[in-house]
Amino acid sequence: MEQRPRGCAAVAAALLLVLLGARAQGGTRSPRCDCAGDFHKKIGLFCCRGCPAGHYLKAPCTEPCGNSTCLVCPQDTFLAWENHHNSECARCQACDEQASQVALENCSAVADTRCGCKPGWFVECQVSQCVSSSPFYCQPCLDCGALHRHTRLLCSRRDTDCGTCLPGFYEHGDGCVSCPTSTLGSCPERCAAVCGWRQMFWVQVLLAGLVVPLLLGATLTYTYRHCWPHKPLVTADEAGMEALTPPPATHLSPLDSAHTLLAPPDSSEKICTVQLVGNSWTPGYPETQEALCPQVTWSWDQLPSRALGPAAAPTLSPESPAGSPAMMLQPGPQLYDVMDAVPARRWKEFVRTLGLREAEIEAVEVEIGRFRDQQYEMLKRWRQQQPAGLGAVYAALERMGLDGCVEDLRSRLQRGP
């Protein structure tokens, strides 16, 4: 009877130990790994931790939630995101030097090279729908100071926006012209602070220069009439007798003999006989004159050139007229000389400056494949639309700042074919 309670106690103790052990085993949870998380991805049979940015996957993990074998990207390669499957890195891009691109940020293991334009240049997309990855080339920013204008908007993503003219300059046509320094001409309204006061000053000086001589002359005339002794008066009879008295005869030397001023055959002027008296030429007496001549006395150095001989033939200007064939752009070799003198990258800007319509440029690009044939066709169409003078070509190149190309083209045209 005493052994049953002991056996029951032993069984109860065993059951208690089993329950405690099962409870303890249920309280210890096995580690879990969720493949749907951001940092764990399932590679094969296991959920592995991925490689960080700038590393590529060398080998996956060998246990659940284990670390994969990752290596750093080699030089000139990168991976900008966390990697779970990539076994190699992407190659870094190179900036296009032909398009004037520069590296704003060099390539690293976690970022690609960032290409852009250097200071003073702006990005010009080569496609109409421009995005960050679109091809582009760099253009120099417009220098508003060189154009004598204020800078309204600095050059960054687009060209510089220039404003009004700087002080000391005024609008004239499409540009800014320096205010005149001469005080005799007109002074534009915007230049009043520069030349307005000078003009008024010199107007006053000119008025003073006119008034002072008048006052001085009036003073001298008054003094002469009131202070100088008067000449004796001559009666009308005495004056008539003096007028009827012939002058004494004088003997003229051979140099004082009469000479005839000869006019050119095609001249409508009258022939006039004059006499050289002393060192001067005077018109001859009425009986020796073939036509009425004004009473003019000429010294030897003032004698008209046609009296001494035929006039010298006028010298002809060596320059050709503006509309002559020599100043017109001829088809054939001259067109190729223009094509060779203009840089290819600025060709479309050149033909736009000449005045070729944008529709014509686009039509040539669609119809003709080769670039050189496109250049020739654009020049040919421009010649057909308006007078194609070499002066227009030189002026367009100078407006584009290609003075060296102007000299090159002139030398090409002088050498000829």
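Each residue, glycine too, has its Cβ placed from N, Cα and C.
Residues as originally present; substitutions not included.
Annotation source Swiss-Prot lists domain 'Death' at 332-413. In the predicted model, residues of the domain 'Death' (332-413) average a pLDDT of 86.
Taking all protein chains in view, 20 other C-beta atoms sit within 10 angstroms of the C-beta of LEU354 (mutagenesis position). Listed in Swiss-Prot is the mutagenesis experiment LEU354 to Ala, annotated as follows: Suppresses homodimerization, TNFR1 interaction, and apoptosis induction.
Other Cβ atoms within 10 Å of the Cβ of LEU356 (mutagenesis position) number 19 in total over all chains. According to Swiss-Prot, the mutagenesis experiment LEU356 to Ala carries the annotation: Suppresses homodimerization, and TNFR1 interaction.
One entry in Swiss-Prot concerns the mutagenesis experiment ASP373 to Ala. Its note says: Suppresses homodimerization, and TNFR1 interaction. ASP373 (mutagenesis position) carries a helical DSSP state (H, G or I). ASP373 (mutagenesis position) is surrounded by 12 other CB atoms, counting those within 10 A of its CB over all protein chains shown.
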